[in-house]
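Peer 1: The following block contains the structure, expressed as C-alpha cells.
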Amino acid sequence: MKVLVINAGSSSLKYQLIDMTNESALAVGLCERIGIDNSIITQKKFDGKKLEKLTDLPTHKDALEEVVKALTDDEFGVIKDMGEINAVGHRVVHGGEKFTTSALYDEGVEKAIKDCFELAPLHNPPNMMGISACAEIMPGTPMVIVFDTAFHQTMPPYAYMYALPYDLYEKHGVRKYGFHGTSHKYVAERAALMLGKPAEETKIITCHLGNGSSITAVEGGKSVETSMGFTPLEGLAMGTRCGSIDPAIVPFLMEKEGLTTREIDTLMNKKSGVLGVSGLSNDFRDLDEAASKGNRKAELALEIFAYKVKKFIGEYSAVLNGADAVVFTAGIGENSASIRKRILTGLDGIGIKIDDEKNKIRGQEIDISTPDAKVRVFVIPTNEELAIARETKEIVETEVKLRSSIPV
C-alpha cells in the first residue's frame, strides 16, 4: 500500500508518499507561499534527486495539482500515475471531543472538522482546504483524518476540566484538549519497545520540544495528562508563546498597555516565550550561542524554558506515581544536548541520571541514562508522517474488511 500524507497550513502544504510495504518515504515535498507571490514547490525523492520549481500557487488546489505533477514527473517522480496511491492521510489539528481515534473521511467528519474551526481558527480551516483539494483531485481515493487532539481524549475529567463554571464547558467546550498527540503517541510506542515491555505496562513521560512544546504523561499507552490546554498556548514557555501565566495578567496588561483582545493574543502567542524574554530570537541555537558569549537575557530565556520542562517532568512523575522513562523528541528535544542537560541536571532524586557522552550523540534513537538510573531517558526522533500513514493504512484496511463481510 502507498499512502500520501498531507499536512496543509495556511500558506504551505507538506507531503510525503510512503510505501507501507517497508514503511519507506518514496518522496518528501513542500509547497510554500500558497496564495502569495514567489510560490515554490520542492520535492526530494528516495534516491536524493531534488526538484525545485517556482510556480504560481493561488490556492491549495493549485498546490496539490503541482504535487501530482511532481510525484508523476518522468525525472523526479516516484509513481507513474496517481492510481498507484491507495489512500491519503491528513493531519488535522483539532477534533474536539468528537474523535478519540482517527477517522475515515465522510460528510459527518467534514462537518465535525468545520465545527472545530472556532477552537483552532489558525489550523483547522487550512487543514480543511487541503482535504477539499484532495477530494476534488483524487475522487474515490479513501482519505483518513488523523487528529492531533485524539490521543489526549483518554484524559480523565479531573485532568481536562478547568475550575470555571461548568456551564461554560457545556456551552462552549472550554476544557483542556492537548496537542502534538500524533508525536506523543508515536514516541511513547517506540519507548515501550526500547523498554522491552508491553505498552499496557508502561509509564512514560514524553517531551515534544520544538518551537511549540508540550509534555504528556502516558500510562498504559494512553494519555492521562498533557501540558497544552484549550489552545496550544498553555503549558511550557515556548519559542514565541508565553505558556501558563497568571490569567489576571491579561486584563491588567490590556488596561495598562491599551491592548485589544487580538493584540493581547498576538503578544502572548507571537511575541513572548524565549523570544520575548531574550529580545533576540525564538531559535534556541541562537540563544545557546548568545548565552555562551555572556548574553544574560538569552541565558535567562534558556533557564526559564528548562525550568518549566523540569517542573512538568516532576509533576508528571507524581501523576504517574513514578515513571519508567522520559522521552525527548522534536527539534530541540532530539538535537540539543545542552538543553537536555539543563533540564535533567538535578533530577537524580526521582531516579534520573544521564551519561554526558551518550547525551552528545545525535540523529538516532538512544538511551542516554546511566546504567544505575532508575528511570530511563530516551532520545527518539519523532516521525509524525509515518504515524499518520500507519493510522491511515489500519483504518482503510479495517473498512475494506468490514465492507467485504457485509452480505449483499
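Along the chain as shown, residues are numbered 1 onward.
Using the three backbone atoms N, Cα and C, a Cβ is placed for every residue, glycine included.
Heads up, here are the entries from Swiss-Prot:
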MUTAGEN   Asn7 to Asp  Almost abolishes catalytic activity. Strongly decreases affinity for acetate
BINDING   Asn7, Glu384  Mg(2+) binding site
MUTAGEN   Ser10 to Ala or Thr  Strongly decreases catalytic activity. Strongly decreases affinity for acetate
MUTAGEN   Ser12 to Ala  Decreases catalytic activity. Strongly decreases affinity for acetate. Requires increased magnesium levels for enzyme activity
MUTAGEN   Ser12 to Thr  Decreases catalytic activity. Strongly decreases affinity for acetate
BINDING   Lys14, His208, Leu209, Gly210, Asn211, Gly212, Asp283, Phe284, Arg285, Gly331, Ile332, Gly333, Glu334, Asn335  ATP binding site
MUTAGEN   Arg91 to Ala or Leu  Decreases catalytic activity. Decreases affinity for acetate
BINDING   Arg91  substrate binding site
MUTAGEN   Val93 to Ala  Decreases affinity for acetate
ACT_SITE  Asp148  active site, proton donor/acceptor
MUTAGEN   Asn211 to Ala  Slightly reduced enzyme activity
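Please situate the listed features within the shown structure.
Peer 2: Taking the Cβ of Asn7 (mutagenesis position) as centre and 10 Å as the limit, one finds 22 other Cβ atoms among all the protein chains shown.
Taking a C-beta cut-off of under 8 Å and a sequence gap of six or more, Glu384 (Mg(2+) binding site) has these contacts in its own chain: Arg91, Thr182, Ser183, Tyr186.
The Cβ neighbour count for Ser10 (mutagenesis position), using a 10 Å radius and every protein chain shown, is 13.
Residue density at Ser12 (mutagenesis position): 18 other Cβ atoms are found within 10 A of its Cβ, drawing on all protein chains shown.
Under the DSSP three-state reduction, Asp283 (ATP binding site) is assigned to coil, being neither helix nor strand.
A 10 Å cutoff on Cβ-Cβ distances gives Arg91 (mutagenesis position) a total of 22 other Cβ atoms nearby, all chains included.
In the structure as shown, the Cβ atom of Val93 (mutagenesis position) sits within 10 Å of 23 other Cβ atoms.
If you take the C-beta of Asp148 (active site, proton donor/acceptor) and look for same-chain residues 6 or more apart in sequence within under 8 angstroms, you find Arg91, Val92, Val93, His94, Gly95, Phe179, His180, Gly181, Thr182. Classification of Asp148 (active site, proton donor/acceptor) by DSSP places it in coil, neither helical nor stranded.
Non-local neighbourhood of Asn211 (mutagenesis position): Met238, Gly239, Thr240, Asn282, Gly331, each in the same chain, at least six residues away, with C-beta under 8 Å from its C-beta. DSSP classifies Asn211 (mutagenesis position) as coil under the three-state reduction.
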Peer 1: Does Ile332 (ATP binding site) have same-chain partners at least 6 apart in sequence with Cβ under 8 Å from its own Cβ, and which are they?
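Peer 2: Sequence-distant Cβ neighbours: Leu209, Gly210, Ser213, Phe284, Ile339.
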Peer 1: Give the sequence-ordered list of residues that share a chain with Lys14 (ATP binding site), lie 6 or more positions from it, and have CB atoms under 8 Å from its CB.
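Peer 2: When sequence neighbours closer than 6 are ignored, Lys14 (ATP binding site) has Ile6, Asn7, Ala8, Gly29, Leu30 within Cβ distance under 8 Å.
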Peer 1: Tell me the Cα distance separating Ser12 (mutagenesis position) from Arg285 (ATP binding site), rounded to the nearest angstrom.
Peer 2: 24
Peer 1: Do me a favour and check the Cα-Cα span between Asp283 (ATP binding site) and Ser12 (mutagenesis position); whole Å is fine.
Peer 2: 21
Peer 1: In whole Å, how far is Glu334 (ATP binding site) from Ser10 (mutagenesis position) when you measure between their Cα atoms?
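Peer 2: Distance (Cα to Cα, whole Å): 27 Å.
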Peer 1: Could you measure the widest C-alpha to C-alpha distance across Lys14, His208, Leu209, Gly210, Asn211, Gly212, Asp283, Phe284, Arg285, Gly331, Ile332, Gly333, Glu334, Asn335, the residues recorded as binding ATP, and give it to a whole number of angstrom?
Peer 2: 24
Peer 1: State the count of C-beta atoms found within 10 angstroms of the C-beta of Arg285 (ATP binding site), not counting that atom itself.
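Peer 2: Summing over all protein chains shown, Arg285 (ATP binding site) has 13 other Cβ atoms within 10 Å.
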